[in-house]
Amino acid sequence: MAGTNALLMLENFIDGKFLPCSSYIDSYDPSTGEVYCRVPNSGKDEIEAAVKAAREAFPSWSSRSPQERSRVLNQVADLLEQSLEEFAQAESKDQGKTLALARTMDIPRSVQNFRFFASSSLHHTSECTQMDHLGCMHYTVRAPVGVAGLISPWNLPLYLLTWKIAPAMAAGNTVIAKPSELTSVTAWMLCKLLDKAGVPPGVVNIVFGTGPRVGEALVSHPEVPLISFTGSQPTAERITQLSAPHCKKLSLELGGKNPAIIFEDANLDECIPATVRSSFANQGEICLCTSRIFVQKSIYSEFLKRFVEATRKWKVGIPSDPLVSIGALISKAHLEKVRSYVKRALAEGAQIWCGEGVDKLSLPARNQAGYFMLPTVITDIKDESCCMTEEIFGPVTCVVPFDSEEEVIERANNVKYGLAATVWSSNVGRVHRVAKKLQSGLVWTNCWLIRELNLPFGGMKSSGIGREGAKDSYDFFTEIKTITVKH
């Protein structure tokens with residue numbers, strides 16, 4: 001919709017129509033600290049309308065063949081790809097990430113999400129067994145669950161929203177999605193493409209607002225039997241409490257405190273640039289980012305020197321600048337939270353090698369109030385420190401030495417999270433051995449963030465419940481039924 005007083009005004013998308021809201025909240029451009037957008041402050045009334053629309057659309061959408069639904073998803077992908085630059089510009093402005101990253105990762109992956117699930121939904125099979133001595137045959141069928149409640153985070157806004165919408169739609173469900181109120185623009189833009197792609201009214205409803213108001217209304221609604229959430233552990237605990245009385249299906253993808261383990265036989269020419277990227281990509285605002293780096297003592301000094309030098313080459317600045325590697329953090333509150341971890345580390349006697357409080361950040365006048373922070377490397381810190389145990393979710397990483405394989409495995413596992421890890425070594429036997437012992441849902445060896453969407457994604461321990469991916473997402477968004485026929 002058109003802006004008012006130069007502000008972009010978003011509207012909810014319910015039953016195929018854009019609808020205004022009675023109240024709005026401000027959304028800020030992270031690179032300037034200025035309000036540039038107003039987001040609906042939705043609540044129970046908007047959720048009731050969305051549930052009604054989704055329930056009414058469900059019988060028709062769920063009865064379509066997988067091939068018909070696949071065609072619609074592919075059409076959404078085509079339209080999104082045609083608008084890639086427009087979406088990338090919007091994502092960068094709304095989230096603070098570099099335009100280069102939005103162009104090369106966020107929006108292309110969003111396109112791929114629709115195409116991937118459009119294809120994978122055509123290749124599922126069912127089980128069948130026979131009990132000849134009883135004259136019985138057993139087989140399974142899967143059916144869509146119904147109305148899917150989807151809650152996505154602010155760090156990869158469209159990327160993770162489509163990672164939920166696409167499999168839910170492909171399986172035959174209808175959707176009520178709630179993006180983060182901090183990054184709602186590309187979700188709103190996506191709504192404009194749905195009708196063009198042939199998505200029937202009510203199949204996808206997107207309701208904007210805060211977690212305590214609209215999020216809780218969605219999660220607690222008795223006619224929304226399934227919730228898929230990506231975000232923080234405290235919010236997941238609240239979702240679990242609200243869902244328990246209704247026995248809802250839950251998929252919870254939460255935080256991480258991801259270790260990188262670098263053995264003395266690692267190829268540092270490959271390891272160092274990859275570990276800088278895994279530590280600071282997207283301002284460190286990726287649940288898979290590395291925030292604990294364990295380096296074998298014999299190469300610790302060399303690694304640290306080269307790692308700090310490489311980190312300092314990552315330029316922080318205006319997200320649209322093609323030479324910039326790190327944009328702005330999501331909000332002023334989050335920036336202060338990340339900075340507070342560095343202050344606490346200093347109070348504990350840690351050393352800061354580069355970044356916050358050490359190097360000077362130079363920004364244009366217009367961006368002085370933006371939420372920028374230099375990539376920061378911390379050493380001389382204990383494993384029990386908050387910087388080594390809590391998810392910081394910013395451009396901060398800790399580098400510590402280790403002696404033996406057994407020691408580093410124990411230390412790497414000594415946190416409540418278990419999402420991802422990386423292992424660097426030229427010893428093939430070692431990387432297999434260590435990967436199996438790490439309490440992580442994903443382990444990369446001699447690489448980072450290479451994803452195969454057919455395989456499970458998700459974490460152990462406090463990093464979540466369930467897995468996402470081709471088969472796992474299909475299983476989550478469907479209910480299985482066993483049928484026995486006596487002949």
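Positions of Cβ are set from backbone N, Cα and C atoms, glycine also.
At each noted site, the model still has the original residue.
If you check Swiss-Prot, you get these features:
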type     : residues                                               : note
ACT_SITE : GLU253                                                 : active site, proton acceptor
ACT_SITE : CYS287                                                 : active site, nucleophile
BINDING  : GLY209, THR210, GLY211, PRO212, ARG213, VAL214, GLY215 : NAD(+) binding site
MUTAGEN  : ARG109 to Ala                                          : About 65-fold loss of catalytic efficiency
MUTAGEN  : ASN155 to Ala                                          : Complete loss of activity
MUTAGEN  : ARG451 to Ala                                          : Complete loss of activity
Candidates ASN155, GLY209, GLY211, VAL214 (recorded positions); nearest Cα to the residue listed as 'active site, nucleophile' turns out to be ASN155
Excluding its own, the Cβ atoms lying within 10 Å of the Cβ of GLU253 (active site, proton acceptor) add up to 27
GLU253 (active site, proton acceptor) falls, by DSSP collapsed to helix, strand or coil, into strand
Same-chain residues at least 6 positions away from GLY215 (NAD(+) binding site) with a Cβ under 8 Å from its Cβ, in sequence order, are ILE151, LYS178, GLY209, THR235
Ordered by sequence, the long-range same-chain Cβ contacts of THR210 (NAD(+) binding site) under 8 Å (at least 6 apart) are ILE25, ASN41, GLU181
Among the recorded positions listed as ASN155, ARG213, VAL214, GLU253, ARG451, the Cα nearest the Cα of ARG109 (mutagenesis position) belongs to ARG451
Mapped onto three states, the DSSP assignment of ASN155 (mutagenesis position) reads coil
Min neighbour Cβ count (10 Å) across binding-site residues GLY209, GLY211, PRO212 flags PRO212
Between the C-alpha atoms of GLY211 (NAD(+) binding site) and ASN155 (mutagenesis position), the distance in angstrom, to the nearest integer, is 16
Judged by other C-beta atoms within 10 Å of its C-beta, the most isolated of the recorded positions ARG109, ARG213, ARG451 is ARG451
Close in space but at least six residues away in sequence, with Cβ under 8 Å from that of VAL214 (NAD(+) binding site), the same-chain residues are ASN41, SER42, GLY43, GLU46, ILE47, LYS178, VAL207, PHE208
ARG213 (NAD(+) binding site) sits from ARG451 (mutagenesis position) (Cα to Cα, rounded, in Å) at a distance of 35
